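Written out below as structure tokens is the structure these notes cover.
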Amino acid sequence: MAEIGKTVLDFGWIAARSTEVDVNGVQLTTTNPPAISSESRWMEAAVPGTVLGTLVKNKAIPDPFYGLENEAITDIADSGRDYYTFWFFTKFQCQRLLNQYVHLNFRAINYSAQVFVNGHKTELPKGMFRRHTLDVTDILHPESNLLALIVHPPDHPGTIPPEGGQGGDHEIGKDVAAQYVQGWDWICPIRDRNTGIWDEVSISVTGPVRIIDPHLVSTFFDDYKRAYLHVTAELENKSTWNTECSVNIQITAELENGVCLVEHLQTENVLIPAQGRIQHTFKPLYFYKPELWWPNGMGKQNLYDILITVVVNEFGESDSWMQPFGFRKIESVIDSVTGGRLFKINGEPIFIRGGNWILSDGLLRLSKERYRTDIKFHADMNMNMIRCWGGGLAERPEFYHFCDIYGLLVWQEFWITGDVDGRGVPVSNPNGPLDHELFLLCARDTVKLLRNHPSLALWVGGNEQVPPKDINEALKQDLRLHSYFETQLLSDKDSDPSVYLDGTRVYIQGSMWDGFADGKGNFTDGPYEIQYPEDFFKDTYYKYGFNPEVGSVGMPVAETIRATMPPEGWTIPLFKKGLDGFIKEVPNRMWDYHKYIPYSNPGKVHDQILMYGTPENLDDFCLKAQLVNYIQYRALFEGWSSQMWTKYTGVLIWKNQNPWTGLRGQFYDHLLDQTASFYGCRSAAEPVHVQLNLASYFVEVVNTTSKELSDVAIEASVWDLDGNCPYYKVFKIVSAPPKKVVKISEFKYPKAANPKHVYFLLLKLYTVSDKAVISRNFYWLHLPGKNYTLLEPYRKKQIPLKITCNAVMVGSRYELEVNVHNTSRANLAKNVVQEDEKRDLGLLQKLFSRCVVSADSNRGLKVVEMKGSDSGVAFFLRFSVHNAETEKQDTRILPVHYSDNYFSLVPGESMSFKISFAAPTGMKKSPRVMLQGWNYPDRFSVFG
């Protein structure tokens, strides 16, 4: 007997190029089922995935993201569509009982397909962003069932001009498909245009009645004390008789330690005509003071489990549906002060600091594990919004699930871009896809797929463009707000809000319209190049209230370059000086192919890497690039935060990550190693933040929370390269109001007598009563007209450190707590926030000339001491985790979650860190946690 429910078909798939298969789909699923053998052309398939992903998995082609290997892979424009038309085949078992019904579900296929089940053919219509459900009840076998699909690429894969370009020749825009696949200024072309069964395939077994696309909506009254849950679901009766059934809804809240409380249980009786469909709306369910869902930085992400079941008389449970749901309300208007779009969550304004997202992987190798890491990384950076760019995907439910979990609001665009749809060079087609009804069908289906996620904040018609007029008008109508979400009132005359397609979120026609950029669609987003850090704070930097795209550099660490390129890609750029004194960087061919963006902008910005001296090699270049990365992105967010609500309502960085091994605009690379910009962003976007305005040199406190800060003070200390503290000051603050920026006082050290050319500044915001640090911010600065070249000899300083590490292993996961203490001393006034390490951990063993270790096996505790006779700042320290067993050149274990990284410690200061990661499968030795820094060029082990 088949159990009621869903079975995912994600293993056992094989594939072959259609031109190399001599039999048809009927034969494949009856008399001639294929198998992998030395004589056949069949291979293990990546499902979900793409043709290119399958070929890479089987090493039939090189890794397109390594070096220049993509140039060795045949492009569909040269081969024709048949070359990337593939058969996919698998077997499944499903024994059903009388009055059970079985459906075969495809959550997405690119671009069209014919499906064969046990010799029966079904034509699947076109479109990359639509679901397909096939009733296979009457064609199933009691034992093994054979399933084959022939999947065809997009109808208009286009060609790639020699110069590349934004979306190639723009032909892909004639289809309802992802547009980035023809290449952009940040990615190479994807040779198969993402052809494949790229999302979940499943078999679902139900009784006579099945549940289709429930819609959950919450409304609030009395200042969020009273709430109602509105639910509408479509019910389909597959049987040939009128069916009486009960529809049950259960709402469960998790209290703690896995203990759950059923908050509501409601049953309603319905009659469904034979082979008919009805839309059933539940009586609204009342809640008193529900636990609200909040975005990252505003509160907890409280979720309730909503379970809907349908029980058919004389049959039993027929179907069930479950969805985590967050009670929250999103409002969005154009702000009267700034002209920017303002968002409110549960009545509170939220200052948007987020970034643009393309997709997790350019070959659509999507997984829950990768999505979890991607989204947690964004939360770790203290971001609160992700924009799903219109040239990419309608993101998957797993993406949204983790945005729900970690509190990331999502701006979801439909599949229109200015470059491809009317504003490109050469001028592209302004009429969008050829089939407008197909576009709208995919859009409506996407809304139904995603609308129950609390993280989903708004729909947008396109990137830097609006959809064609008829599509745009249809979307405006389909996605119109229910009256409650416009007037805040719910009348008995109003229809239930859950009967709308959405009705709860705004639809904005394009990314530069209606409160974004100049609001009129002119190209007023950007810029996308390196900037002087102080410029981000200037009132003249950006005119408008909300910038949907502003970007900069994105160089990863040297280990990533070596892991993703052969040795000829390890050469650093040439620095060519022009007649105007500006430096032009000339990268090698591989870096250019991987879309490297230079750290100079001749005529505007002097090379920021050369501010630290000419790099000697790849390691030196990448380390200095990380220094620039940290400053650049911290300044970007701090500059916007400095004018919160007075000039700006939000900003989204272009872009957060790369779906391939690109070298442009990223906080972490495709291998999932964070750059220093990740931690610069994390610092700048913390909910309560102390910062230095780099334009005015005023110390500021940014309070984005709803709570007033009182009984707080700021400690400012300057440290020179000799380890002295020539400046120390405590600023007493009476209060910092909620949702406000408070300018405290001018930082006057640069105007003092004989200030140092290069110096360090440490700011700490703390509560006076208990000295608890609320915000810590460390700067390295130079006087006007100077640079950071004095930091080069500072590398020779031997600053002593003491590192204490305590590790806990749960399954394959390691959870480490590490304390790093700069044990050097300097003459300074008493540090009111200074933390001292007081543990005495016994016998030491010498490991290196500067490093000694002790361990307590009973407590899982390890202590490492780095010897040093110099006093000063331990500068720009970085953790990394390594596999001691691997023979690969790249020994890193990735991903790793660090509570902070790329940090510096002043004399006498200590900081604690949390490090979390999963050990690789089969690894027997303990992983090694390493530490290195500006003063510690040779990384040393602190654990393992």
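Glycine too: its Cβ is placed from the backbone N, Cα and C atoms.
Per Swiss-Prot, these features apply:
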- E464: active site, proton donor (ACT_SITE)
- E549: active site, nucleophile (ACT_SITE)
- E464 to A: Loss of activity in vitro (MUTAGEN)
- E549 to A: Loss of activity in vitro (MUTAGEN)
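Across the structure, E464 (mutagenesis position) and E549 (mutagenesis position) place their CA atoms 10 angstrom apart. Annotation for E549 (mutagenesis position): spatial neighbours N356, S511, D525, G526, Y528, L652, I653, W654, criterion Cβ-Cβ under 8 Å with sequence separation of six or more. The Cβ of E464 (mutagenesis position) has 26 neighbouring Cβ atoms from other residues within 10 Å, across all protein chains displayed. The secondary structure of E549 (mutagenesis position), as reduced to three states from DSSP, is extended strand.
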